[in-house]
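For reference, the structure is listed below as structure tokens.
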Amino acid sequence: MKLTCVVIVVVLFLTACQLITADDSRRTQKHRALRSTTKLSLSTRCRIPNQKCFQHLDDCCSRKCNRFNKCV
């Protein structure tokens, strides 16, 4: 019984902490439109033009690999 009460109190405390910090973080994200595109390009490495590429991997930043296996 004691353990159940402690678990309930801890869960309520952690929930309250999350709600308090969620209020502080509202409207702090800048450049919202850029987030999805820059996040993808920063999280994956891509090859710049004239670097060696592989057509079946799509590893060029432009997603275009020519027949000489160079990024366009």
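Any Cβ shown, glycine's included, is placed from N, Cα and C.
The annotation that Swiss-Prot gives for the mutagenesis experiment R47 to A, K or Q reads: Loss of toxicity. According to DSSP, R47 (mutagenesis position) sits within a strand segment.
Recorded in Swiss-Prot as a mutagenesis result, I48 to A carries the remark: 3-fold decrease of toxicity.
The Cβ of P49 (mutagenesis position) lies under 8 Å from the Cβ of C60, S62, K70, C71, V72, each of which sits 6+ residues away along the same chain. Looking at Swiss-Prot, you'll find the mutagenesis P49 to A noted as follows: Loss of toxicity.
Its Cβ placed at the centre, Q51 (mutagenesis position) has 14 other Cβ atoms within 10 Å. What Swiss-Prot notes for the published mutagenesis of Q51 to A is this: 13-fold decrease of toxicity.
In the three-state DSSP scheme, F54 (mutagenesis position) falls into the coil class. The annotation that Swiss-Prot gives for the mutagenesis experiment F54 to Y reads: 11-fold decrease of toxicity.
Recorded in Swiss-Prot as a mutagenesis result, H56 to A carries the remark: 3-fold decrease of toxicity.
Experimental mutagenesis is annotated in Swiss-Prot for R63 to A, with the remark: 3.5-fold decrease of toxicity. Long-range Cβ proximity for R63 (mutagenesis position), meaning a same-chain Cβ under 8 A and a gap of 6 or more residues, is found for none. R63 (mutagenesis position) carries neither a helix nor a strand DSSP state and counts as coil.
As a published mutagenesis entry, K64 to A appears in Swiss-Prot alongside the note: 1.2-fold decrease of toxicity. Counting every protein chain shown, the Cβ of K64 (mutagenesis position) has 13 other Cβ atoms within 10 Å.
In the three-state DSSP scheme, F68 (mutagenesis position) falls into the coil class. The Cβ of F68 (mutagenesis position) has 9 neighbouring Cβ atoms from other residues within 10 Å, across all protein chains displayed. Among the mutagenesis results in Swiss-Prot, F68 to A has the note: 17-fold decrease of toxicity. The residue drawn here is the original one.
For the mutagenesis experiment K70 to A, the note given by Swiss-Prot reads: 117-fold decrease of toxicity.
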